[in-house]
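What follows is one structure encoded as structure tokens, with my remarks underneath.
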Amino acid sequence: MSTNTSKTLELFSKKTVQEHNTANDCWVTYQNRKIYDVTRFLSEHPGGDESILDYAGKDITEIMKDSDVHEHSDSAYEILEDEYLIGYLATDEEAARLLTNKNHKVEVQLSADGTEFDSTTFVKELPAEEKLSIATDYSNDYKKHKFLDLNRPLLMQILRSDFKKDFYVDQIHRPRHYGKGSAPLFGNFLEPLTKTAWWVVPVAWLPVVVYHMGVALKNMNQLFACFLFCVGVFVWTLIEYGLHRFLFHFDDWLPESNIAFATHFLLHGCHHYLPMDKYRLVMPPTLFVILCAPFYKLVFALLPLYWAYAGFAGGLFGYVCYDECHFFLHHSKLPPFMRKLKKYHLEHHYKNYQLGFGVTSWFWDEVFGTYLGPDAPLSKMKYE
């Protein structure tokens, strides 16, 4: 098998590898060292998926050499290396290091040039997805960037800082990963109020959707009500784009004010600073009520009453789909037809935060000239 020395890969324990042993999550090792995630390859394997699943979570060195089972060409090894290599199996000594790390992850250096993956540097090509969840070295990050110390409550650091706007905007969009759950914002009894699980959004808002649509269906032509519902969903996609581009990313219009920085941080900056924090990803209901109220009043002021009920139900349903989609783009293995959208959104975080504002689609990005394509430039990094 060819040797790849140009990647910085992650280290995994044997126990971790053994846990990835199903058709939906299949890892194998080669030469008891290289780890491959072959889940996507199962359906494409010429010899069928059963021959691979028999070795899920195990080493495939001997079976790869066994021509009686299946002949493997050099290109088969190259495909494994280029497309499915995700990390290395820890030795006993390395495993001991893993067990002393609360996040059970240690990044190992495998490249010949001595470079390491740095999430705070925007990149042309996204790294392996597993890398996005490697914990930031808090101490080194603070020493290098002189920005926020992940060991201490973040909001008070911003309020007490002497950051200039350009420095704050530059640094807040450079991704970090806390690695121990959610980083502290307040560090006191208010902390639980800053966290929202993904399931809260449908539980809180789908009943409201059902109520408003139910009122519309009872009081107007049902086919027309469904049409207005669909219009509401479509209008939401434009609102989604507009809010993300002009409210969440009001970076250029930020005043030189710590209160403004703190507001920006709570509204959206925190998500860019810690994009893989699963409890700071969907919108807290309280914040959504504040943002939604003007739109609710506008819809009911402009449209006949029951038209407004149907249209608002569609818009609210569109929001629920958006927030759930946003969560799963960050935290799930998605079917093939969703992978381009996932890549597109992650590039908004790790490549260029000034493009790619659509989350559920890139339609409005194409309309308004903010499409984040393969040739798009990296966001500038002014402060190192």
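Cβ from N, Cα, C; glycine included.
Remember, predicted model here, so these are calculated numbers, not experimental data.
According to Swiss-Prot:
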{"type": "BINDING", "residues": "His45, His72", "note": "heme binding site"}
{"type": "BINDING", "residues": "His244, His249, His268, His272, His348", "note": "Zn(2+) 1 binding site"}
{"type": "BINDING", "residues": "His271, His326, His330, His345, His349", "note": "Zn(2+) 2 binding site"}
{"type": "DOMAIN", "residues": "9-90", "note": "domain 'Cytochrome b5 heme-binding'"}
{"type": "MUTAGEN", "residues": "His244 to Ala", "note": "Confers resistance to Syringomycin E, showing impaired catalytic activity"}
{"type": "MUTAGEN", "residues": "His264 to Ala", "note": "Maintains the susceptibility to Syringomycin E, showing no effect on catalytic activity"}
{"type": "MUTAGEN", "residues": "His268 to Ala", "note": "Reduces the susceptibility to Syringomycin E, showing reduced catalytic activity"}
{"type": "MUTAGEN", "residues": "His271 to Ala", "note": "Confers resistance to Syringomycin E, showing impaired catalytic activity"}
{"type": "MUTAGEN", "residues": "His272 to Ala", "note": "Confers resistance to Syringomycin E, showing impaired catalytic activity"}
{"type": "MUTAGEN", "residues": "Tyr319 to Ala", "note": "Maintains the susceptibility to Syringomycin E, showing no effect on catalytic activity"}
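Features recorded in Swiss-Prot, as mapped to the structure shown.
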| residue | record | Cβ contacts under 8 Å, 6 or more apart |
| --- | --- | --- |
| His244 | mutagenesis position | Phe357, Gly358, Val359 |
| His264 | mutagenesis position | Tyr168, Ile172, Phe250, Asp251, Leu254 |
| His268 | mutagenesis position | Phe248, His249 |
| His271 | mutagenesis position | Asp277, Arg280, Leu281 |
| His272 | mutagenesis position | Ile172, His173, Pro175, His349, Tyr353 |
| Tyr319 | mutagenesis position | Trp205, Trp236, Glu240, Phe288, Cys292 |
| His326 | Zn(2+) 2 binding site | Leu281, Val282, His345, Val359 |
| His330 | Zn(2+) 2 binding site | Pro275, Met276, Lys278, Leu281, His345, Leu346 |
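Of all the binding-site residues given, namely His45, His249, His345, His348, His349, the one with the smallest number of surrounding CB atoms inside 10 A is His45.
For His348 (Zn(2+) 1 binding site) paired with His45 (heme binding site), the C-alpha to C-alpha distance reads 33 Å. His249 (Zn(2+) 1 binding site) falls within neither a helix nor a strand when secondary structure is assigned with DSSP, and so counts as coil. Highlighted in sequence order, Pro275, Leu281, Leu329, Leu346, His348, Val359 have their Cβ within 8 Å of the centre of the Cβ atoms of His271, His326, His330, His345, His349, the residues recorded for Zn(2+) 2, and are not part of that set.
Listed in chain order, the residues near the Zn(2+) 1 site other than His244, His249, His268, His272, His348 are Phe248, His271, Tyr353, Phe357, each with its Cβ within 8 Å of the site Cβ centroid.
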